[in-house]
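What Swiss-Prot says about this one:
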type	residues	note
MUTAGEN	GLY2 to Ala	Abolishes ability to regulate T-cell activation but not E3 ligase activity in vitro. Also abolishes myristoylation and membrane localization
MUTAGEN	CYS37 to Ala	Abolishes ability to regulate T-cell activation and E3 ligase activity in vitro; when associated with A-40
BINDING	CYS37, CYS40, CYS57, CYS60	Zn(2+) 1 binding site
MUTAGEN	CYS40 to Ala	Abolishes ability to regulate T-cell activation and E3 ligase activity in vitro; when associated with A-37
BINDING	CYS52, HIS54, CYS72, CYS75	Zn(2+) 2 binding site
MUTAGEN	HIS54 to Ala	Abolishes ability to regulate T-cell activation and E3 ligase activity in vitro; when associated with A-57
MUTAGEN	CYS57 to Ala	Abolishes ability to regulate T-cell activation and E3 ligase activity in vitro; when associated with A-54
MUTAGEN	CYS72 to Ala	Abolishes ability to regulate T-cell activation and E3 ligase activity in vitro; when associated with A-75
MUTAGEN	CYS75 to Ala	Abolishes ability to regulate T-cell activation and E3 ligase activity in vitro; when associated with A-72
BINDING	CYS100, CYS103, HIS115, CYS119	Zn(2+) 3 binding site
MUTAGEN	VAL217 to Pro	Reduced ubiquitination and reduced binding to ubiquitinated proteins; when associated with Q-221
MUTAGEN	SER221 to Gln	Reduced ubiquitination and reduced binding to ubiquitinated proteins; when associated with P-217
Amino acid sequence: MGSVLSTDSGKSAPASATARALERRRDPELPVTSFDCAVCLEVLHQPVRTRCGHVFCRSCIATSLKNNKWTCPYCRAYLPSEGVPATDVAKRMKSEYKNCAECDTLVCLSEMRAHIRTCQKYIDKYGPLQELEETAARCVCPFCQRELYEDSLLDHCITHHRSERRPVFCPLCRLIPDENPSSFSGSLIRHLQVSHTLFYDDFIDFNIIEEALIRRVLDRSLLEYVNHSNTT
């Protein structure tokens, strides 16, 4: 997949990742497997696949998207969300084995992160493994009760619940202080596009935006009329 460090935000990768990146660049023949994350340069942990097809650690891509204005840290393609779990990769990792680069112990790839956290040779060389901070808030899909990152909810609903018509409460409204989630009971996808969208240009129907604006203008006019009537 390549080893690409994200520096647009001015925030550096963990020290251990930086050290390994410099070492790999000095040795161009060192192979980088498809199980390496291009952000932290370690074996994948909870792999997710982005819309552009690249696979990263879940916490790495979530943090990278927040810091780099929603672009893929590998190919710079626009991404509306962190992607979906790469279950095929996770399954393969459970049956693949690799020698630890530092102590040469044969380790299952799905357990490699746990191994290097305690590998003394790794710690002596790079310091303790540092995971990128995971800052995205989490919510629960009201249709299937799956726990998601808030930025993945729209993608998830479009993919799995496009035909749903039953009224539900918006889980993102519950995350906003002083917001009343009981005030919403319409199409969740439309509501997310209109009320909770910052970078979902590919999914936006501008007719929906126009409807929402007209509705807001009418609501404001009605409120002004009621207030005026009460004062006269």
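Cβ from N, Cα, C; glycine included.
Here the features listed in Swiss-Prot are painted onto the structure.
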{"residue": "CYS37", "record": "mutagenesis position", "Cβ within 10 Å": "25"}
{"residue": "CYS40", "record": "mutagenesis position", "Cβ within 10 Å": "28"}
{"residue": "HIS54", "record": "mutagenesis position", "Cβ within 10 Å": "22"}
{"residue": "CYS57", "record": "mutagenesis position", "Cβ within 10 Å": "25"}
{"residue": "CYS60", "record": "Zn(2+) 1 binding site", "Cβ within 10 Å": "28"}
{"residue": "CYS72", "record": "mutagenesis position", "Cβ within 10 Å": "23"}
{"residue": "CYS100", "record": "Zn(2+) 3 binding site", "Cβ within 10 Å": "16"}
{"residue": "CYS103", "record": "Zn(2+) 3 binding site", "Cβ within 10 Å": "13"}
{"residue": "HIS115", "record": "Zn(2+) 3 binding site", "Cβ within 10 Å": "18"}
{"residue": "CYS119", "record": "Zn(2+) 3 binding site", "Cβ within 10 Å": "20"}
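Ranking the recorded positions CYS37, HIS54, CYS60, CYS72 by Cα distance from CYS119 (Zn(2+) 3 binding site) puts CYS37 first. Other than CYS100, CYS103, HIS115, CYS119, the residues of this chain whose Cβ falls within 8 Å of the Cβ centroid of the Zn(2+) 3 site are, in sequence order, ALA101, GLU102, ASP104, THR105, VAL107, MET112, ILE116, THR118, LYS121, TYR122.
Annotation for CYS52 (Zn(2+) 2 binding site): same-chain Cβ neighbours under 8 Å, separated by at least 6 residues, are CYS72, TYR74, CYS75, ALA77, LEU79. The two recorded residues CYS103 (Zn(2+) 3 binding site) and CYS60 (Zn(2+) 1 binding site) have their Cα atoms spaced 25 Å from each other. Counting Cβ atoms from all protein chains shown, CYS75 (mutagenesis position) has 14 others lying within 10 Å of its own Cβ. For CYS40 (mutagenesis position), the nearest neighbour among the binding-site residues CYS60, CYS100, HIS115, judged by Cα separation, is CYS60.
The recorded positions near CYS60 (Zn(2+) 1 binding site), taking a 10 angstroms Cα-Cα threshold over the set CYS37, HIS54, CYS100, HIS115, are CYS37. CYS40 (mutagenesis position) falls outside any helix or strand according to DSSP and counts as coil. The Cα of CYS37 (mutagenesis position) lies closest to that of CYS57, out of the recorded positions HIS54, CYS57, HIS115. Distance from the CA of CYS57 (mutagenesis position) to the CA of CYS100 (Zn(2+) 3 binding site) is 19 Å.
On the backbone, the CA of HIS115 (Zn(2+) 3 binding site) and the CA of HIS54 (mutagenesis position) stand 25 Å apart. Taking the centre of the Cβ atoms of CYS52, HIS54, CYS72, CYS75 as the Zn(2+) 2 site, the nearby residues of that chain (Cβ within 8 Å, site residues left out) are THR50, GLY53, PRO73, TYR74, ARG76, ALA77, LEU79.
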